Amino acid sequence: MAAFLQTNIRLEIIPGRYSSLTDHKFRAPYRIRCAAASPVKKRYNITLLPGDGIGPEVISVAKNVLQKAGFLQGLEFDFQEMPFGGAALDLVGVPLPEETSTAAKQSDAILLGAIGGYKWDKNEKHLRPEMGLLNIRRDLNVFANLRPATVLPQLVDASTLKKEVAQGVDMMIVRELTGGIYFGEPRGITINENGEEVGFNTEIYAAHEIDRIARVAFETARKRRGKLCSVDKANVLDASILWRKRVTALASEYPDVELSHMYVDNAAMQLVRDPKQFDTIVTNNIFGDILSDEASMITGSIGMLPSASLGESGPGLFEPIHGSAPDIAGQDKANPLATILSAAMLLKYGLGEEKAAKMIEDAVVDALNKGFRTGDIYSPGNKLVGCKEMGEEVLKSVDSKVPV
């Protein structure tokens with residue numbers, strides 16, 4: 001039988017900007033240290049950014065699962081929770097406080113819940129929660145966003161597509177994250193010579209930005225089924241012409257990867273017509289943003305999809321791709337599985353702890369096999385559960401995987 005391990009919890013209050021705000025939910029940055037009675041092999045610093053809406057709920061559940069899987073693999077985590085997004089706006093007036101950015105950059109990995117909400121929709125652009133996300137991605141220099149879209153056999157009936165179309169879908173979308181139209185200059189709103197308001201943005205990519213995301217995509221495809229589809233709009237956009245030129249040039253370095261190209265409008269159609277044709281997709285920032293959300297509905301729910309944002313060095317940022325869902329916040333209705341699977345990606349891609357990651361992935365499948373479903377993936381014959389209970393079931397499944 002597996003040995004029983006005791007867990008000792010020690011709460012550390014770290015002095016900081018928020019330590020005097022005792023009446024707020026972010027009373028102070030804190031670390032929860034879980035020390036096993038048996039020797040610990042490795043220790044990691046993890047920054048938690050609960051954010052807004054359902055973010056705190058799903059982060060709480062995912063943290064417990066991450067903690068359990070790590071503990072069973074001899075890992076120790078120091079968790080530091082920091083304000084971010086709308087919560088930070090309410091607390092200190094900016095979506096990304098300097099202390100939050102510093103904590104993130106000094107950690108081994110960051111796990112984010114969700115940001116945004118109706119409350120801040122009318123704020124000036126620089127005071128919206130979403131700007132915090134764009135800025136932290138830049139601060140961390142995470143340029144590669146990996147978004148898996150897999151239709152699990154247990155959830156094939158939840159897909160919006162016919163069963164025969166959705167069954168067996170397993171793709172990875174590699175999205176460039178820090179360039180393109182979201183960051184390009186010039187941008188703005190001005191008045192033209194006719195006195196009419198004009199809004200404009202710039203889609204711009206340098207060769208090195210394309211090369212580095214293409215290499216990530218080729219390496220990803222090489223570890224999967226060896227097929228890479230580059231999505232662009234090279235029949236219209238100059239930035240896409242350069243994109244296709246650079247990706248094609250790099251293909252000679254990866255003779256074992258089959259490269260194809262597709263225009264983004266066709267790719268959007270093919271994703272719902274025949275999604276199984278795709279293995280790995282690489283595309284720019286705005287196209288990736290749109291296509292990955294489209295792919296999420298193939299899987300049955302946006303609440304199932306994790307993501308990893310990685311750079312050449314430094315900590316990665318891991319988050320579910322769903323939003324903050326303020327309409328169900330605080331009601332225990334959120335699906336925590338995307339955040340739990342983001343924690344698995346944190347272990348795998350951020351820390352290189354593949355065994356612990358596999359424990360979490362297997363536990364999610366196990367909980368689904370037992371019929372547990374949150375409302376977004378529920379179908380008759382299964383057991384409807386809330387966010388907390390789904391997390392508890394995954395925890396039980398992780399615990400059952402302890403080696404004997």
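Cβ atoms are placed via backbone N, Cα and C, with glycine included.
None of the substitutions listed is reflected here, since the structure keeps the original residues.
Look at Swiss-Prot and you will find 115-130, Asn235, Asn266, 319-335 tagged as NAD(+) binding site. Every protein chain shown contributes to the tally, and the Cβ of Ile115 (NAD(+) binding site) ends up with 30 other Cβ atoms within 10 Å. In the three-state DSSP scheme, Ile115 (NAD(+) binding site) is classed as coil.
Here the residue is the original one, while Swiss-Prot reports the published mutagenesis Leu134 to Phe with the comment Enhanced activity toward 3-(2'-methylthio)-ethylmalate, but reduced catalytic efficiency with 3-isopropylmalate. There are 16 other CB atoms within 10 A of the CB of Leu134 (mutagenesis position), with all protein chains counted.
Annotation for Asp265 (substrate binding site): spatial neighbours Lys233, criterion Cβ-Cβ under 8 Å with sequence separation of six or more. The substrate binding site annotation in Swiss-Prot covers Arg137, Arg147, Arg175, Asp265 and rests on similarity to another entry.
The Cβ of Asp289 (Mg(2+) binding site) lies under 8 Å from the Cβ of Arg175, each on the same chain and at least six residues away in sequence. Taken from Swiss-Prot, the feature Mg(2+) binding site applies to Asp265, Asp289, Asp293.
Reduced to three states, the DSSP call for Arg175 (substrate binding site) is strand. In three-state terms derived from DSSP, Pro326 (NAD(+) binding site) belongs to neither a helical nor a strand segment and is classed as coil.
Around Ile321 (NAD(+) binding site), taking its Cβ as the centre, 22 other Cβ atoms fall within 10 Å, counting all chains. The binding-site residues listed here are Arg147, Arg175; among them, Arg175 has the most other Cβ atoms within 10 Å of its own Cβ.
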